[in-house]
Amino acid sequence: MSSVNANGGYTKPQKYVPGPGDPELPPQLSEFKDKTSDEILKEMNRMPFFMTKLDETDGAGGENVELEALKALAYEGEPHEIAENFKKQGNELYKAKRFKDARELYSKGLAVECEDKSINESLYANRAACELELKNYRRCIEDCSKALTINPKNVKCYYRTSKAFFQLNKLEEAKSAATFANQRIDPENKSILNMLSVIDRKEQELKAKEEKQQREAQERENKKIMLESAMTLRNITNIKTHSPVELLNEGKIRLEDPMDFESQLIYPALIMYPTQDEFDFVGEVSELTTVQELVDLVLEGPQERFKKEGKENFTPKKVLVFMETKAGGLIKAGKKLTFHDILKKESPDVPLFDNALKIYIVPKVESEGWISKWDKQKALERRSV
């Protein structure tokens with residue numbers, strides 16, 4: 001220990017060196033001799049000076065006398081002195097980034113209800129700073145408002161109000177608070193100027209984003225109008241069914257040039273093999289494609305399924321192609337015709353189904369039997385009303 005000598009001078013602290021028969025620890029620490037490190041830390045945490053978390057017991061469930069004494073001291077003095085003390089303690093905790101604890105002390109200071117307006121202003125303003133750090137933006141705004149009621153020229157509160165509104169995506173309110181502080185209170189305040197700059201950048205970003213969305217929406221609308229015009233020009237109708245094939249989601253009817261209704265129409269195509277209960281899907285088929293070209297595409301090539309027994313008639317020369325009419329019947333599609341030629345005819349009226357071409361490929365030898373079983377009423381029932 002350090003001490004003052006007989007002449008009033010300072011004596012340098014001496015290191016404790018145990019002599020023969022002396023305890024290994026100095027007398028001040030002898031009570032910790034037989035305790036583990038965890039037990040020592042727990043014991044020290046009950047001492048206010050070393051306390052890192054609140055422990056209101058004496059270790060055995062009793063009262064922590066030292067802590068209770070400190071609590072009593074906190075409320076000694078005049079109301080403004082007590083409130084000021086809470087404010088100072090809160091400020092220390094705020095500096096240590098212990099925002100929740102600091103907020104609690106500021107709240108205790110306000111609960112004193114002292115009559116010193118400047119202290120109450122600081123307590124509200126400082127608690128607002130804690131709420132801002134804790135992302136409780138609406139509470140921050142409320143406390144700033146209370147502080148500004150006391151002192152309408154508190155620039156920090158305008159800044160915190162602006163920042164809180166900004167975080168809530170309320171740019172108009174954020175800009176209003178910062179602009180008022182800049183124009184009416186402190187034109188040179190760097191925090192306010194920076195906040196105005198941040199708001200301006202955000203406004204520009206949102207404006208650019210909105211303009212882009214409007215352009216894209218207008219472009220989609222223009223493309224939609226062009227596509228509808230192209231289909232009307234070609235006398236094409238579309239019929240929706242109750243249960244569209246999911247694969248149709250992978251294709252979409254479109255114009256080769258989206259902004260030219262006279263350019264080629266491109267269709268997705270559903271190719272049905274009704275006698276086999278199978279189907280194919282082709283994502284894009286030009287309206288200038290002939291029926292024969294589409295048949296060649298799906299039947300020629302190394303398709304093992306058409307080489308199996310019972311499927312030997314699925315070759316381009318041994319099949320017929322049928323398409324469903326608007327009335328629910330069938331037509332035989334000439335293989336030399338383009339789909340443009342077929343779809344534009346007023347009679348028979350062959351529509352698209354779910355915005356896709358739909359053709360039936362049937363072996364010639366099985367075609368009569370399949371046609372005889374075609375049920376017009378069931379075909380109509382498959383469609384949406």
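The backbone N, Cα and C atoms fix where each Cβ goes, and this holds for glycine too.
No noted substitution is present; original residues retained.
Some features that Swiss-Prot has for this protein:
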type	residues	note
MUTAGEN	Gly90 to Asp	In CNS1-1; disrupts interaction with Hsp90, temperature-sensitive defect impairing Hsp90-dependent function
MUTAGEN	Cys140 to Arg	In CNS1-2; disrupts interaction with Hsp90, temperature-sensitive defect impairing Hsp90-dependent function
MUTAGEN	Asp260 to Gly	In CNS1-3; temperature-sensitive defect impairing Hsp90-dependent function; when associated with G-324 and S-330
MUTAGEN	Glu324 to Gly	In CNS1-3; temperature-sensitive defect impairing Hsp90-dependent function; when associated with G-260 and S-330
MUTAGEN	Leu330 to Ser	In CNS1-3; temperature-sensitive defect impairing Hsp90-dependent function; when associated with G-260 and G-324
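Ranking the mutagenesis positions Asp260, Glu324 by how many other Cβ atoms lie within 10 angstroms of each Cβ puts Asp260 at the bottom. In the shown protein chains, 26 other C-beta atoms lie within 10 A of the C-beta of Cys140 (mutagenesis position). With Glu324 (mutagenesis position) as the anchor, the candidate mutagenesis positions are Cys140, Asp260, Leu330, and the one with the nearest CA is Leu330. Taking each of the mutagenesis positions Gly90, Leu330 in turn and counting other Cβ atoms within 10 Å of its Cβ gives the largest count for Gly90. Secondary structure at Asp260 (mutagenesis position), taken from DSSP and collapsed to helix, strand or coil, is coil.
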